[in-house]
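> Among the features that Swiss-Prot reports, domain 'Dynamin-type G' is placed at 45-343, with the record citing sequence analysis. Residues or ranges marked as GTP binding site by Swiss-Prot: 55-62, 160-164, 231-234. For the published mutagenesis LYS61 to Ala, Swiss-Prot gives the following note: Reduced GTPase activity but normal localization at the constriction site of dividing chloroplasts; however, reduced turnover between cytosolic and chloroplastic pools. While the structure shown retains the original residue, Swiss-Prot records the mutagenesis experiment THR82 to Asp with this note: Reduced GTPase activity but normal localization at the constriction site of dividing chloroplasts; however, reduced turnover between cytosolic and chloroplastic pools.
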Amino acid sequence: MAEVSAKSVTVEEMAEEDDAAIEERWSLYEAYNELHALAQELETPFEAPAVLVVGQQTDGKSALVEALMGFQFNHVGGGTKTRRPITLHMKYDPQCQFPLCHLGSDDDPSVSLPKSLSQIQAYIEAENMRLEQEPCSPFSAKEIIVKVQYKYCPNLTIIDTPGLIAPAPGLKNRALQVQARAVEALVRAKMQHKEFIILCLEDSSDWSIATTRRIVMQVDPELSRTIVVSTKLDTKIPQFSCSSDVEVFLSPPASALDSSLLGDSPFFTSVPSGRVGYGQDSVYKSNDEFKQAVSLREMEDIASLEKKLGRLLTKQEKSRIGISKLRLFLEELLWKRYKESVPLIIPLLGKEYRSTVRKLDTVSKELSSLDEAKLKERGRTFHDLFLTKLSLLLKGTVVAPPDKFGETLQDERTQGGAFVGTDGLQFSHKLIPNAGMRLYGGAQYHRAMAEFRFLVGAIKCPPITREEIVNACGVEDIHDGTNYSRTACVIAVAKARETFEPFLHQLGARLLHILKRLLPISVYLLQKEGEYLSGHEVFLKRVASAFNSFVESTEKSCRDKCMEDLASTTRYVTWSLHNKNRAGLRQFLDSFGGTEHNTTSGNAIGFSLPQDALGGTTDTKSRSDVKLSHLASNIDSGSSIQTTEMRLADLLDSTLWNRKLAPSSERIVYALVQQIFQGIREYFLASAELKFNCFLLMPIVDKLPALLREELENAFEDDLDSIFDITNLRQSLDQKKRSTEIELRRIKRIKEKFRVMNEKLNSHEFAQNLKAPSVQH
């Protein structure tokens, strides 16, 4: 009797130990389920291990999920109806005769409401219809979370994603092509989570066709965390004509399927057709019958394969065939990942807990500072810090990331406008130093000025036509002769104003764009240092409006000053200013005078203009005069006087009395226009750069602080509640404080669960009890 009693005690103890192990496993599953919900809500960096199901619409994805669950969920149907991922937290409960389901709240994922299968199905269908009506975002990455307890459920977390679409090419299928890209982007984003095990479904008897693997391998190239599943095995077996085809299908070569995939080789599954219900179209009366049909289908598949092969399947081959084998493998794998991840998740939860504590402290401090004196002081402090950041950006800094805030010259031209001449052409941006670098602040301002100098300094005088010269001659108020010096001035100033005025407006727009960019960069620097007035949008908008208005008005004022300079230098020609390169003009006219010939009476006679007509001194002889003097030395004085008079008459005839434009007159006008245009260009370039530096850049440094301070004090004199929106802000902060406190308690509770679980996993006694789930579902 004593022996029997001892044996009874031993059996009872073993049963208690098994129950304890199962209970601890369930506790760990629950902790991970809570962690997964928390990660979805807060978008935290940690994720719980889960199985992500990926497949085409026609791969039997929904049927496979139902077979793994042990009951028909019927949440999709035909076509593209799953538009949000569905997370199924499944828990094995032998006492649960019917599926017990809870639906996670979209507003608070920590809250799960008990729902029937029909209610959950109705909710999912309503969500799908809602998203289908939104053309801009027909799919959503936010998961629908469902918790299920059932006697046939495995202990798994499965995320069922929308089915991938393979649309036909052509314009008429454009809408479906857009949907296909949206689904693929959603699925690819889900696969990025390194903790997820990817269940890749393929419906093909040829492993060289990688419909779903093509997308999966973009994220997991080696398939190291991917389980490949060949679905609809029962329909493929009859397609094989010989045993060798079956051998290749069951054991694909490395050239067709990478051997590094998770599980070493693919799984093969079949799910019997037919729905559970009491209608005429129903095949199964209950989920128990459906479960039995799944098991029977598995045995039939093995028998059919053995018949095709002409041999019995090995133990290794059988371990890859059927829903039950796939479910057991997933459970063991997920359980292993759960245990391995516990020590890694604890520090992440600790970090998130400390971050939430700091967030709560910040909210509490903001609530305590909502009085007039403190708000005014914070506003003045923000003013000083904002100006400090502006000055820092102009002087140069590397604190703001160039990849986020910098602009290349091409970007700058696109956003702020390009320098374009009257011909509509642009210089290549590659000719400008640092064109490919992403700059901001003072460095970007300097590059824009350098581009302006480079482009304007290289501008040549536009072509001059004979018609323009003749039209510019006109008629004087006292005589009808021609004045080619006036003609040259009229043409030069008109060409200069037409050429340079657009560049002035373009320079103003470009520099205005660069200076306005200082505002968001300064805000970023303040946020980075924790000095940003978060929640005070009305006040911040007022500061931003004052800054932008100041920059815009200052740029306009500066541009008006530059326009006055351009108007003055193109209204009246001052020879000492405009004719900068008189030596070049003399050289041009000297060569002209030495080569110009008059063939009248067979005598070769050259002529030159007096020096004072060219703006030079009268005591300096030109080379043409020297040549003429040398020519006249062999002629008697009477002949010399006669020749000089003839030359003077010819000169007056060609430049004063004759309206027929001679080549000599045309060349003189062209030379004068070139010199005047060059003088205007040099003056315009120096004046514009100097004025933009003095009257646009410098006011940012020395006038903006006083203006912002005045704007700030005026704002304080107004209704302070309207400026800082104290009432709404207090309500918002109170709500934020309550939600942060709830979040903190949730993190603390989950953190404590994982801490206790980690201690038990590390204990020798618990390690002996915790084995892979051995419950037969």
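Even glycines carry a Cβ here, placed using N, Cα and C.
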> To the nearest Å, how far is the Cα of LEU164 (GTP binding site) from the Cα of LYS61 (mutagenesis position)?
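Answer for this pair: 10 Å between alpha carbons.
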> So which one is it: of the recorded positions THR58, THR82, THR161, which has the fewest other Cβ atoms within 10 Å?
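Least crowded of the recorded positions THR58, THR82, THR161, by Cβ count within 10 Å, is THR58.
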> For GLY55 (GTP binding site), list the number of other Cβ atoms lying within 10 Å of its Cβ atom.
26
> Quick check: of the recorded positions listed here (GLY55, LYS61, THR161, LEU233), which one has the Cα closest to that of THR82 (mutagenesis position)?
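Checked the recorded positions GLY55, LYS61, THR161, LEU233; minimum Cα distance to THR82 (mutagenesis position) goes to THR161.
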> Just the number: how many Å between the Cα atoms of THR161 (GTP binding site) and LYS61 (mutagenesis position)?
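Their Cα atoms are separated by 9 Å.
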> Neighbour count, 10 Å Cβ-Cβ cut-off, for LYS61 (mutagenesis position): what number do you get?
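Here the count is 26.
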> Would you count the other CB atoms within 10 A of the CB of LEU233 (GTP binding site), including those on all shown protein chains?
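I count 24 other Cβ atoms within 10 Å of it.
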> So what's the average pLDDT for the domain 'Dynamin-type G' (45-343)?
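Mean pLDDT for the domain 'Dynamin-type G' (45-343): 85.
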> Please report how many Å separate the Cα atom of GLY55 (GTP binding site) from that of LYS61 (mutagenesis position), as a whole number.
6
> According to DSSP, does GLY55 (GTP binding site) sit in a helix, a strand, or coil?
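Assignment for GLY55 (GTP binding site) reads coil.
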> Whole-number Å distance between the CA of LEU233 (GTP binding site) and the CA of LYS61 (mutagenesis position)?
13
